[in-house]
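**Q** I have a structure here, written as structure tokens, and I will follow up with some questions on it.
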Amino acid sequence: MKKVRLSEKFTPHFLEVWRTVKAAQHLKYVLKGGRGSAKSTHIAMWIILLMMMMPITFLVIRRVYNTVEQSVFEQLKEAIDMLEVGHLWKVSKSPLRLTYIPRGNSIIFRGGDDVQKIKSIKASKFPVAGMWIEELAEFKTEEEVSVIEKSVLRAELPPGCRYIFFYSYNPPKRKQSWVNKVFNSSFLPANTFVDHSTYLQNPFLSKAFIEEAEEVKRRNELKYRHEYLGEALGSGVVPFENLQIEEGIITDAEVARFDNIRQGLDFGYGPDPLAFVRWHYDKRKNRIYAIDELVDHKVSLKRTADFVRKNKYESARIIADSSEPRSIDALKLEHGINRIEGAKKGPDSVEHGERWLDELDAIVIDPLRTPNIAREFENIDYQTDKNGDPIPRLEDKDNHTIDATRYAFERDMKKGGVSLWG
């Protein structure tokens, strides 16, 4: 029996990822990146190996079924050849199926455009425990994918089996795309492993591919960064290059010493959440530190006041959205939050506030303390005009903690020579 050295089949980068996969510490393995990184090639090989290791059925999905045969089906056939195990596999085209002959378990294929067919899959002998969604960004919402996941995650598996989900995609350019918001975050679920790869980590590429990549880099660097490096550039300009987002970057000891407090409140109604934020401002270092947050939908004024009092935040001034004067009055008169006042908005106050934040030396955020602040500051992008060119104003969605932060630092913006009245 011929032995195949995986170190000769995998790139060094993906050999390390394969070791992580084999360690079985995660449910979800998300591989994203630019063109030529070979992420899909490696997932296909891993699926072949896992099918030979475990008595499971593997489900492979594209958003639209009629794209399956010429993409993932061919990719998996190629993986069988690359691993030199073609004699152990049966290829069927009607329906599309790859069967591991010694055991009889199969790789099956479906389209996300017919979820009922996914829900109705029955594989009593070999449970559907593996799944690969290729071109994940083709799905319009995270909820679409969640429905499919729940269709697979059913009963407890027999010994020797485990659930394992692969996802692969090239990041869309828009930062607000759901896949970018979910998987570019500093705050990932413990069951999810995310890897980003580029063609620069693939030693098996042709000289022609590399020359083409370098030519694109020379002609259009933004296109190169998006297509070949897999960067979600959004408008092409990063709103906050001064972000420092890292788990544990703000310690309890530091929070205990923070004494230059700024607090802001953006009222939420309907689909918009309420956002209360608490920051420390280090004027000497020109940095701000996110300390705490309350971000949720349908938060009553009583709950807001209870949160402020419970955490002993009422002694510091709160600057709130002035478009809700009745809510401000109610917090003050009915709920005893006396140090609250409305923000003084002007025609250019939004742009001035965003510019002030951008000119800080650092915006320091610990996603374990303030996950919503981290998510919004990471994912926000500039608005664009009809030609797709960025304009100096942030998108007016998923920006509630950012708005609350602008309110919190209103007085500092005026003192720094930036007028909220323009």
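Note that Cβ sites are derived from N, Cα and C of the backbone, with glycine treated the same way.
Modelled residues match the original; the substitutions are not represented.
Pulled from Swiss-Prot, these are the listed features:
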ACT_SITE  E135  active site, for ATPase activity
BINDING   D266, D321  Mn(2+) 1 binding site
BINDING   D266, H400, D403  Mn(2+) 2 binding site
MUTAGEN   D266 to N  Complete loss of endonuclease activity
MUTAGEN   H400 to A  Decreased endonuclease activity
MUTAGEN   D403 to N  Complete loss of endonuclease activity
VARIANT   W18 to R  In isolate Ts6M; temperature-sensitive
VARIANT   F73 to L  In isolate SUS19
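Are these features on the surface or tucked inside, and what are their neighbours?
**A** Around the Cβ of E135 (active site, for ATPase activity), 19 further Cβ atoms fall within 10 Å across all displayed protein chains.
Under the three-state DSSP scheme, D266 (mutagenesis position) falls in the strand class.
Less than 8 angstroms from the CB of H400 (mutagenesis position) sit D266, G268, D272, P273, L274, A275, V295, N372, E376, each of them six or more residues away in the same chain.
The number of other Cβ atoms within 10 Å of the Cβ belonging to D266 (mutagenesis position), over all protein chains shown, comes to 26.
According to its DSSP assignment, H400 (mutagenesis position) is helical.
Residues near D403 (mutagenesis position) in space but far in sequence (CB under 8 A, at least 6 apart, same chain), listed by position: G264, D266, A275, D321.
All protein chains considered, the CB of W18 (variant position) has 17 other CB atoms within 10 Å.
Here the Cβ of F73 (variant position) has 21 other Cβ atoms within 10 Å, regardless of which shown protein chain they belong to. According to its DSSP assignment, F73 (variant position) is helical.
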**Q** Would you mind reading off the Cα separation of E135 (active site, for ATPase activity) from F73 (variant position), to the nearest angstrom?
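**A** A Cα-Cα distance of 14 Å.
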**Q** With the Mn(2+) 2 site defined by D266, H400, D403, which remaining residues of that chain have Cβ atoms positioned within 8 Å of the Cβ centroid?
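**A** Checked against the 8 Å cutoff, the neighbours are G264, G268, D272, A275, D321, N399, T401, I402, A404, Y407.
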